[in-house]
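Undergrad: One structure, as structure tokens, below. Some questions next.
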Amino acid sequence: MGCLGNSKTEDQRNEEKAQREANKKIEKQLQKDKQVYRATHRLLLLGAGESGKSTIVKQMRILHVNGFNGEGGEEDPQAARSNSDGEKATKVQDIKNNLKEAIETIVAAMSNLVPPVELANPENQFRVDYILSVMNVPNFDFPPEFYEHAKALWEDEGVRACYERSNEYQLIDCAQYFLDKIDVIKQADYVPSDQDLLRCRVLTSGIFETKFQVDKVNFHMFDVGGQRDERRKWIQCFNDVTAIIFVVASSSYNMVIREDNQTNRLQEALNLFKSIWNNRWLRTISVILFLNKQDLLAEKVLAGKSKIEDYFPEFARYTTPEDATPEPGEDPRVTRAKYFIRDEFLRISTASGDGRHYCYPHFTCAVDTENIRRVFNDCRDIIQRMHLRQYELL
């Protein structure tokens, strides 16, 4: 019996030893995971709808992952290239849908605007009728006549005049870009370029995480939907983020939001920024402000058709600050406009600033890869300092 007792004790000892070793392994892994987690910079992308958040994420993939492939983790270049081509093929449908939505929206708006817009060539009316007849066709297969009608209409001066008034209705930003490329997109062997994929508009619903590495530093970027009904989901992302990147469509000063067709888009962005800046859960998280769509802002300002002071009367009294640094060759009117918009946001951050978090503004053009590369490089030092502060190492 004694031997049996000893044998049982031996089994118990072995089991306890194995358990201790297992616990050690688990503890070691937990410590390792904790170190990786603490070493990761988590960036939360926020902003109103259609400000360019998803385009910023696409640029991170181009710059720091493997472009437009599935996961971005392939070490085999051939596999990465294969995945990239596969994803581009699936995006063709999204691009065609953007093209269809663009021409449909413009021709449908012609009769609804006040005053309405007439076709320059009345013989194109049958083309308008065709476009409107296929507006709600599910799984549309894009026959040759669609491209023929769309191209002829896009060349009609009346349709162009309606496009010029697109701030009076809801039109996707990429409309002109894809309508100008009808002859390319209609080809059976069409493969989208990176620029096509950057321009492609697909509504973001839910929360998407993109992981990438820059100089051996891990970044996790969270992109959430910008429309009002998506915002309640944001709180899930707020836990332990290093910084918020708040994206603004600077060119939206003369537009209204899709949700109610009344609220000014830039005012909506200012209101949202204020609510985030003053949120009690975010009082220690600094904000990197991307004043986006600078290319479209410059176009609008120089066209002179929609004046900022008609929407923001205080612009009439605004003077460009002395410390402004315009881009080479930039028109002074553009410089004044972009700094006015910047200062509207800084007014919010300085009014309620308590020294616990800061706002760092940058002028961006999300579809310009080199611009985003330069801006993100400028931001990395700021993000690093935020990260050190987050874990009280600074």
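Yeah, the Cβs are placed from backbone N, Cα and C, and that goes for glycine too.
Nope, none of those substitutions made it into this model, it's the original residues.
Quick paste of what Swiss-Prot says about this protein:
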type: MUTAGEN; residues: Cys3 to Ala; note: Abolishes S-palmitoylation
type: DOMAIN; residues: 39-394; note: domain 'G-alpha'
type: BINDING; residues: 47-55, 197-204, 223-227, 292-295, Ala366; note: GTP binding site
type: BINDING; residues: Ser54, Thr204; note: Mg(2+) binding site
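Each of the listed features needs to be described in terms of its position in the shown structure.
TA: Cβ neighbour count for Ser51 (GTP binding site): 26 (other Cβ atoms within 10 Å of its Cβ, all protein chains included).
Under the three-state DSSP scheme, Ser54 (Mg(2+) binding site) falls in the helix class.
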Undergrad: Taking only the binding-site residues Gly47, Cys200, Thr204, Gln294, which one has a CA atom nearest to the CA atom of Ser54 (Mg(2+) binding site)?
TA: Thr204
Undergrad: Return one of helix, strand or coil for Gly47 (GTP binding site), based on DSSP.
TA: coil
Undergrad: Taking the Cβ of Thr55 (GTP binding site) as the reference point, list residues of the same chain whose Cβ is under 8 angstroms away and which are at least six residues distant in sequence.
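TA: Expected: Leu198, Ala366, Val367.
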Undergrad: Going by a 10 angstroms cut-off between Cβ atoms, which of the binding-site residues Ser54, Thr204, Gln294 has the sparsest surroundings?
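TA: Thr204, out of the binding-site residues Ser54, Thr204, Gln294, has the fewest neighbouring Cβ atoms within 10 Å.
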Undergrad: Which number gives the other C-beta atoms within 10 angstroms of the C-beta of Gly47 (GTP binding site), all protein chains shown included?
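TA: Excluding its own Cβ, the number within 10 Å is 25.
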Undergrad: Check Cys200 (GTP binding site) against DSSP and tell me helix, strand or coil, would you?
TA: coil
